[in-house]
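Among the mutagenesis experiments that Swiss-Prot reports, Lys24 to Glu is described with the note: Slightly reduces the melting temperature of the protein. Slightly reduces affinity for calf thymus DNA and poly(dA-dT) oligonucleotides. Increases affinity for poly(dG-dC) oligonucleotide. Slightly reduces thermostability of protein-DNA complexes at low salt concentrations. Looking at Swiss-Prot, the entry for mutagenesis of Lys31 to Glu says: Slightly reduces the melting temperature of the protein. Destabilizes complex with DNA. Slightly reduces affinity for calf thymus DNA and poly(dA-dT) oligonucleotides. No significant effect on affinity for poly(dG-dC) oligonucleotide. Reduces thermostability of protein-DNA complexes at low salt concentrations. Experimental mutagenesis at this site is recorded by Swiss-Prot as Phe41 to Ala, annotated: Results in a significant protein misfolding, reduced thermostability, reduced ability to mediate DNA compaction and bridging. No effect on DNA binding and constraining DNA into negative supercoils. What Swiss-Prot says about the mutagenesis result for Lys42 to Glu is this: Slightly reduces the melting temperature of the protein. Slightly reduces affinity for calf thymus DNA and poly(dA-dT) oligonucleotides. No significant effect on affinity for poly(dG-dC) oligonucleotide. Reduces thermostability of protein-DNA complexes at low salt concentrations. For the mutagenesis of Lys48 to Glu, Swiss-Prot gives this note: Slightly reduces the melting temperature of the protein. Slightly reduces affinity for calf thymus DNA and poly(dA-dT) oligonucleotides. No significant effect on affinity for poly(dG-dC) oligonucleotide. Reduces thermostability of protein-DNA complexes at low salt concentrations. The structure shown keeps the original residue.
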Amino acid sequence: MSSGKKPVKVKTPAGKEAELVPEKVWALAPKGRKGVKIGLFKDPETGKYFRHKLPDDYPI
(Lines of atoms letter the chains of each structure in order from A; the text may use other names.)
(Lines give C-alpha, C1' and ligand atoms only; values in the text may rest on other atoms or scores of the structure.)
Protein backbone atom coordinates (compact mmCIF):
# COMPACT_ATOMS: atom_id res chain seq x y z
CA MET A 1 0.00 0.00 0.00
CA SER A 2 1.18 3.49 -0.72
CA SER A 3 1.83 5.54 2.39
CA GLY A 4 0.92 8.86 0.77
CA LYS A 5 -2.80 8.11 0.59
CA LYS A 6 -5.15 8.77 3.46
CA PRO A 7 -7.84 6.29 4.51
CA VAL A 8 -11.45 6.92 3.49
CA LYS A 9 -14.60 5.76 5.26
CA VAL A 10 -16.41 3.48 2.80
CA LYS A 11 -19.14 0.86 2.89
CA THR A 12 -17.85 -2.55 1.80
CA PRO A 13 -19.92 -4.89 -0.42
CA ALA A 14 -20.57 -6.95 2.72
CA GLY A 15 -22.42 -3.92 4.13
CA LYS A 16 -19.88 -2.94 6.80
CA GLU A 17 -18.38 0.53 7.30
CA ALA A 18 -14.58 0.50 7.11
CA GLU A 19 -11.68 2.97 6.89
CA LEU A 20 -9.68 1.79 3.89
CA VAL A 21 -6.89 3.22 1.74
CA PRO A 22 -7.63 3.02 -1.99
CA GLU A 23 -5.17 0.96 -4.05
CA LYS A 24 -5.81 3.09 -7.13
CA VAL A 25 -7.49 6.48 -7.62
CA TRP A 26 -8.69 8.05 -10.84
CA ALA A 27 -10.98 10.81 -12.07
CA LEU A 28 -14.09 9.88 -14.02
CA ALA A 29 -15.31 12.87 -15.99
CA PRO A 30 -16.85 13.72 -19.34
CA LYS A 31 -14.79 16.08 -21.50
CA GLY A 32 -14.86 19.64 -20.18
CA ARG A 33 -16.82 18.73 -17.06
CA LYS A 34 -15.92 18.36 -13.38
CA GLY A 35 -16.76 14.69 -12.84
CA VAL A 36 -16.05 12.54 -9.78
CA LYS A 37 -13.08 10.72 -8.24
CA ILE A 38 -13.23 6.95 -7.96
CA GLY A 39 -11.10 4.70 -5.75
CA LEU A 40 -10.37 0.98 -6.02
CA PHE A 41 -10.58 -0.71 -2.63
CA LYS A 42 -9.99 -4.27 -1.42
CA ASP A 43 -12.48 -5.71 1.07
CA PRO A 44 -10.36 -6.88 4.05
CA GLU A 45 -12.79 -9.73 4.86
CA THR A 46 -13.51 -11.28 1.46
CA GLY A 47 -10.46 -10.06 -0.48
CA LYS A 48 -12.72 -8.85 -3.31
CA TYR A 49 -12.09 -5.55 -5.05
CA PHE A 50 -14.75 -2.85 -5.28
CA ARG A 51 -14.99 0.77 -6.44
CA HIS A 52 -16.30 3.68 -4.40
CA LYS A 53 -16.71 7.42 -4.97
CA LEU A 54 -14.13 9.59 -3.17
CA PRO A 55 -14.51 13.11 -1.76
CA ASP A 56 -13.76 15.89 -4.28
CA ASP A 57 -10.78 17.15 -2.24
CA TYR A 58 -9.03 13.74 -2.28
CA PRO A 59 -5.54 13.94 -3.88
CA ILE A 60 -4.94 11.87 -7.01
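Positions of Cβ are set from backbone N, Cα and C atoms, glycine also.
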Cα within 10 Å of Lys48 (mutagenesis position) - qualifying mutagenesis positions among Lys24, Lys31, Phe41, Lys42: Phe41, Lys42
Helix, strand or coil at Lys42 (mutagenesis position) [DSSP, three-state]: strand
Lys42 (mutagenesis position) to Lys24 (mutagenesis position) - Cα separation in whole Å: 10
All-chain count of other Cβ atoms within 10 Å of Lys24 (mutagenesis position): 13
Assigned element (helix, strand, coil) containing Lys48 (mutagenesis position), judged by DSSP: coil
